Each structure stands twice: as structure tokens, then as C-alpha cells.
Amino acid sequence: MAALQYNCDAGLAKAPTFHPSLWGDFFLTYQPPTAPQHVYMKERAELLKEEVREIVKGTNELPKLLDLIITLQRLGLDNHYEIEIDEHLHFIYNSSCDVKDLNLVSLRFYLLRKNGYDVSSDVFLNFKDKDGNFASDDIRSLLSLYNAAYLRTHGEEVLDEAIIFTRRHLEAALTSLESKLADEVSLSLQTPLFRRVRILETRNYIPIYEMEPSRNEAMLEFAKLNFNLLQILYCEELKTVTAWWKQLNIETDLSFIRDRIVEMHFWMAGACSEPKYSLSRVILTKMTAFITILDDIIDTHSTTEEGKLLAKAIDRCSQDANEVLPDYMKHFYMFLLKTFDSCEDELGPNKRYRVFYLKELLKILVRGYSQEIEWRDEHYVPETIDKHLEISRVTVGAFQLACSSFVGMGDIITKEVLDWLLTYPELLKCFTTFVRLSNDITSTKREQTGGHHASTVQCYMMEHSTTMHDACEKIKGLIEDSWKDMMQLYLTPTEQSKVVAQTVVDFARTGDYMYKKTDAFTFSHTIKDMIALLYVEPILF
């Protein structure tokens, strides 16, 4: 079968110049609050947690219940009340709802689908007039409908139409709204509520909630303390992984890679934000570091032969393989093996077996990289975007990170779950397709100036003889299809714990955030302010 041709230099990628770290050793000098301060914060938070629990238990009216649970989720407090919220969700699912109240119906639909209940979207047909338009001009109701509609699956035309209708009306009304509602509408038009990274939403929402006349003071204080305690934990983790990163001697041995250890932790914290996932975040950050280094070596720096040698060494995971590597790779490779050993110690005797999966994930990654090296050197473009994705959805690294997140989790993740994840189930295929397409839209122009293999964008352009603009527009549609695919699988009952699907969706949210406007990981100045809010600036009382 004849290969399509794409012009790039064979044998050696042209290394780009990445901007240096924006944070340097900043977090190495992090000083946590004094022990008495920390103890006070935790004790006060425990008291407030129980006070809020009484509020959660005592709320029974449907409108108040919907508002309460959504507020708890946005404040980052819902994980403290999982049992109570599950009971309330069961009640909400089995309760009748005023089918004439668009806001109420939308909030109920949003909350139930967000928590895995496969409720029908036909309920929204009740709000369409004889012309097929939604019969409402209330902005709050339209905003709720807009956010609810993004939990759509394939074939739900009423939700597709709802997004078009509400977006048009919300955009038209934006300039005439009072500032608080205008800000909320503007934010939703940029990123619908369901797709926001949860911990970043919490950091942004707490100051907004503080301005609400109807706010609950106990919930507000608990939310602030809860976030600030989490921020302390994040900074301690970041101090640990920064010290680990320094041992790689990036400045001398790997000066050409993206020096982004802070951004790596930031990304992983977005996917696994809760305190109980501390070990998972640390392991994930280290895996992200290895994936970044491998990507930058093989994709943009090494010769073809050097890249293949490194891929073979990763596949062996043996100290002997280090002997044939170029000098600049040797320390990195041995450090990789040393980190695998330390991960076994961190996981403990009952979970050390899980490091096998980290190794297997990197082996899968470099096999894909080897295929892409051949594409680059042979000037090859796969004939269809589907054939491209067979390889490129694996090499984007999202599969490796999503699976790695479960290695550091508790007993709820069994060996059977990890084995199942390695089979590359459909949910992970949909997720990694989404990340690959999102990545390619933002990075293709930059990468094609550096002798990179053809991306899915170039593949689509050549397959359909179209322009880059048209290809990107089409791929945006495929990205929306990937969200629908993920949502359908998210709502489909499986033998796996619901934490698996929830975590994959959380990773999708981080991918949407990092690739929404640019490649924010590579050009990390675009997220520096948000990183400061998450790590450096506590929420004031």
C-alpha cells in the first residue's frame, strides 16, 4: 500500500528551544505553617466538617438539595460526605420533579448524570415550543440548561440543540447582565461546569461563594480551611518531587528538555486532587517527568539510532542496557531504574508488584515512539486519521498517566483492575483520542517547523485535501464526539469501581484545560498565575 508523503528531515529531529523553568528551586525552600498552626487548622476543620454534615443530613427539599450538593462539589467539600450525598442522589433519582421548571430540571439532570445516573434527556422536550425553540428567556435557567447539555451522549439531539440555542442567547445577553451573573455566564461559555478541573474550580469558586448573600458561614470557613490544608500538602509533595527532579542534573545532562516539574505536579493534582491520593500524585508526577524526557529526547533531540537504542533499553528495563546508550542518556536511564525501585519501597510490600505496570506502560509508550520515528524518517503519513490514532493516541502519554494514577491508590484498586487497564479498554481509547486530538490542534504548527512526524491535523488535511483551518474545525468536532463517547461509557455500569471512570474523566478535564488555547505545559507562562493561586496564595479569612 503506497504511503502518503510528508516533507520532513529524516534521521534527526530539529530540537526546539523551550523556555526555562519559571519556578526554579522556589518550592525547595517552602516552609509550612508551624506545628501549632497546622494542628489548629486541622482541629477547626474537623469541627466545621461535622457542623456542615448536620446541614447535609437535614436538607430534604429538592431545590435546596440540588443547590447544596452542587455547591459542596464546587467548594471541594463533597468528598467528606460521600455516604450522605449518595443517599441524597438516590432520593433525587427516585423523586418526581416539576417538569415545568427548566432550572430545576436542568440542575437535577446535571447532578444525576455527573454522578453516573443515566437519566433521559427527553425531559427537555417539554420546554420546546411549536417552532422547536426552547421556551425560556430566564438567563439563570438557560445557564443551567447550557451546563446540563454538555453531559450529552451520541444521538441526543435535544441536548445538541440546547447548546446551540443557549449559547446564542447567553452570548447575546452577556453585556446586559449584572456583573456577578455576567462573570458566571462568561466562564461557562469558556468552559462548561462539568468540564472544569475540580480543584481549580474550587480555588476560583470559594471567593465567589463568599460574595453570595445566601452563603453558609460554616461551609465557607470549612471550604477555606480545607483548601488551605490541601495547599500545604501539595507544597510538601512539590518540595519532595522538586528535590527528586534536581537529581537528574537537567541543566547539564538534559538541558534541551522542558523543565516543568511544577507544571507536572499541577497537571496531576488536577486529575487526582484529594488528600488520600498523595502517593498517587507523587508517582504520577515522576511518571510525567519520565514521559516528558522520553518525548523530548526521541521526538526532538536524538538521532534515529539513538532513539531506537533508548526505546530498546526501556523495553529491557535492565542496568546492562545502559552500556550501549549515548553518554547524555546514561544518567537518566539509571535514574529511571532507581526510581522504579524507590516506588516499590513507597508502595510497601503488599503493593510493590504494581511497579510492574509502570514499567509496562513506558514500554508501550516507547514502542509507539519507535513507530513514529519510522513515520518521520520515511516521510510517511497514515492514510486515515483512524490509522494515525492507532499509534498516536498511545504516544500522547495520556494512557500511561491515567493508568499510573491507579498504581498509587488504595486497596480499591486490585491487580485485576490494573490488568484490565493494560488491555486498553474503550473508555481509555476515547480519553486518549480526545487528548491526542486536543494536543495536535494546539501544537501542530510549532512541531511541523522542527522536523516532526505528521500530526492528526496533517493526516486529515491530506486525507481530505483540505486546509489546516478546515482540518482543525473538523477535529474540534471529533473532540466533541470523544466527550460524548466518554460520557456514554461513564454512564454504563461495569464491574470496575466507579473511581476508575471518575478518574479518567478528571484526566479529560485536565487535558481540556491544558490544551484549550495553547499547549500550556510547553508554554507554561500561560498558567503561571493559576499555579500561584493553587500553591502559593492561601485563601484569606
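Counting begins at 1 with the first residue displayed.
Cβ from N, Cα, C; glycine included.
Sequence unchanged from the original; the noted substitutions are absent.
ASP299 (Mg(2+) 2 binding site) falls within a helical segment according to DSSP. Under the heading Mg(2+) 2 binding site, Swiss-Prot lists ASP295, ASP299, citing similarity to another entry as support.
Non-local contacts of ASP295 (Mg(2+) 2 binding site) by the CB criterion (under 8 A, 6+ apart in sequence, same chain) comprise TYR369, GLY397. Annotated Mg(2+) 1 binding site per Swiss-Prot: ASP295, ASP299, in sequence order.
TYR369 (mutagenesis position): 22 other CB atoms within 10 A of its CB, across all protein chains. One entry in Swiss-Prot concerns the mutagenesis experiment TYR369 to Ser. Its note says: No effect on zingiberene production, but increased production of (E)-alpha-bergamotene and (E)-beta-farnesene. Production of beta-sesquiphellandrene and increased production of (E)-alpha-bergamotene and (E)-beta-farnesene; when associated with V-401 or with V-401 and S-435.
Of all Cβ atoms in the protein chains displayed, 25 besides its own lie within 10 Å of the Cβ of LEU401 (mutagenesis position). Under the heading of mutagenesis, Swiss-Prot lists LEU401 to Val and annotates it as follows: Changed product specificity and production of mainly beta-sesquiphellandrene. Production of beta-sesquiphellandrene and increased production of (E)-alpha-bergamotene and (E)-beta-farnesene; when associated with S-369 or with S-369 and S-435.
One mutagenesis experiment named in Swiss-Prot is VAL435 to Ser, and its note says Production of mainly beta-sesquiphellandrene and beta-bisabolene. Production of beta-sesquiphellandrene and increased production of (E)-alpha-bergamotene and (E)-beta-farnesene; when associated with S-369 and V-401. The secondary structure of VAL435 (mutagenesis position), as reduced to three states from DSSP, is helical. Spatially close to VAL435 (mutagenesis position) yet at least six residues away along the chain are ARG393, VAL396, ALA398, PHE507, ALA508, GLY511, TYR515, judged by Cβ distances under 8 angstroms.
Cβ neighbour count for SER443 (Mg(2+) 3 binding site): 19 (other Cβ atoms within 10 Å of its Cβ, all protein chains included). Residues or ranges marked as Mg(2+) 3 binding site by Swiss-Prot: ASN439, SER443, GLU447.
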Specify the count of other C-beta atoms within 10 Å of the C-beta of ASN439 (Mg(2+) 3 binding site). 22
Any idea what DSSP makes of TYR369 (mutagenesis position), helix, strand or coil? helix
For ASP299 (Mg(2+) 2 binding site), the number of neighbouring Cβ atoms whose distance to its own Cβ is within 10 Å equals 22
